[in-house]
Amino acid sequence: MEVERVQDISSSSLLTEAIPLEFIRSEKEQPAITTFRGPTPAIPVVDLSDPDEESVRRAVVKASEEWGLFQVVNHGIPTELIRRLQDVGRKFFELPSSEKESVAKPEDSKDIEGYGTKLQKDPEGKKAWVDHLFHRIWPPSCVNYRFWPKNPPEYREVNEEYAVHVKKLSETLLGILSDGLGLKRDALKEGLGGEMAEYMMKINYYPPCPRPDLALGVPAHTDLSGITLLVPNEVPGLQVFKDDHWFDAEYIPSAVIVHIGDQILRLSNGRYKNVLHRTTVDKEKTRMSWPVFLEPPREKIVGPLPELTGDDNPPKFKPFAFKDYSYRKLNKLPLD
């Protein structure tokens, strides 16, 4: 069965200035109604080049406890490499449909790798205004080049180079977060599977939408991952839920945005917060983003670290193998 891509729906919708009913969100979700219009709190910024390591640790821990979200600058990923990553990703989505479909997620696949549109079950049967491409970029034993675009030709080289940098940055951040819990610096890395932890690249492609007041690029969710490292293009759209409001997230162009995901929430026994976020769309411009999700291997059981629990602080979460946790969450099944 042929899947209709949002990129194609966008092209026809722009002519009529209307969108199909399945993309129109209920009033409790519509951005025009639910976005806070007052003063917006600034997303915490952490400068990783600051020689005062204690100051960096405090900033990361505070942001992770209060927001579950922060942005890092002077993070070590070359600006030119990020530009190239975004360039090859944009060129892929500008290819003819037949070329994009050559790396599509197979219909019977239980994995998420590949070009696609629908990701998870929506309780109201609504659709998100986004197409995506998923593929693992690390470790090499988990990489399946079947889902890496052949065009543009430099796609593979750029993504392999980016994988090295993003792994290094994520391990730096996990070390700081472990330190903030009073644990050995490799505690959270090991809790996520150590060197077998997987890095999943996702490209989100949000084409222009004639009714951005009614639709969402991605509905409200927390990430399945341990942490997520994201670089967006220049079109805003990330919204964060904090203090009972949806706020537009304003970020520094050269920064990497860090989301604390479900697995760090669980490993830290709730000390670090998993950020609830969503994505809005633009009437005239295409928004894109490149999150990399650091995830445990499928069979890895993740639950509160024993060092963080005791009689006075019992475990708040039930341990799950990551594959079971992912299945239950994506299918809206109970997690307790």
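Cβ atoms are placed via backbone N, Cα and C, with glycine included.
None of the substitutions listed is reflected here, since the structure keeps the original residues.
What Swiss-Prot annotates here:
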BINDING   ASN204, TYR205, TYR206, ARG287, MET288, SER289  2-oxoglutarate binding site
BINDING   HIS221, ASP223, HIS277  Fe cation binding site
DOMAIN    196-296  domain 'Fe2OG dioxygenase'
MUTAGEN   HIS132 to Tyr  Slightly decreases activity
MUTAGEN   LYS202 to Met  Reduces activity 25-fold
MUTAGEN   HIS277 to Phe  Loss of activity
MUTAGEN   SER289 to Thr  Reduces activity 2-fold
MUTAGEN   GLU295 to Leu  Reduces activity 15-fold
MUTAGEN   LYS329 to Asn  Reduces activity 4-fold
(message) For ASP223 (Fe cation binding site), which of the three DSSP-derived states applies: helix, strand, or coil?
(response) coil
(request) Could you check which of these recorded positions, HIS221, ASP223, HIS277, GLU295, LYS329, sit within 10 Å of ASN204 (2-oxoglutarate binding site), going Cα to Cα? (result) none
(message) Checking your reading of the structure: which of the recorded positions LYS202, TYR205, TYR206, HIS221, ASP223, LYS329 lie inside a 10 Å Cα sphere centred on HIS277 (mutagenesis position)?
(response) HIS221, ASP223
(request) Measuring CA to CA, name the entry from the recorded positions LYS202, ARG287, MET288, LYS329 that ends up nearest HIS221 (Fe cation binding site). (result) LYS329
(request) Tally every other Cβ atom lying within 10 Å of the Cβ atom of SER289 (mutagenesis position). (result) 24
(request) Would you please pick out, from the recorded positions HIS132, LYS202, ARG287, the one with the fewest other Cβ atoms within 10 Å of its Cβ? (result) LYS202
(request) Just give me the nearest neighbour of ASP223 (Fe cation binding site) among the recorded positions TYR205, ARG287, SER289, Cα to Cα. (result) SER289
(request) Sort out the sequence-distant neighbours of TYR205 (2-oxoglutarate binding site) for me: same chain, 6+ apart, CB within less than 8 Å of its CB, listed by position. (result) VAL6, GLN7, PHE93, VAL130, ASP131, HIS132, LEU133, THR286, MET288
(request) Based on DSSP, name the secondary structure state of LYS202 (mutagenesis position): helix, strand or coil. (result) strand
(request) Give the sequence-ordered set of same-chain residues, not counting HIS221, ASP223, HIS277, with Cβ within 8 Å of the centre of the Cβ atoms defining the Fe cation site. (result) VAL218, ALA220, THR222, THR228, HIS259, GLY261, ASN274, VAL275, LEU276, ARG278
(request) Could you check the recorded positions HIS221, HIS277, LYS329 and say which one's CB has the most other CB atoms within 10 Å? (result) HIS277
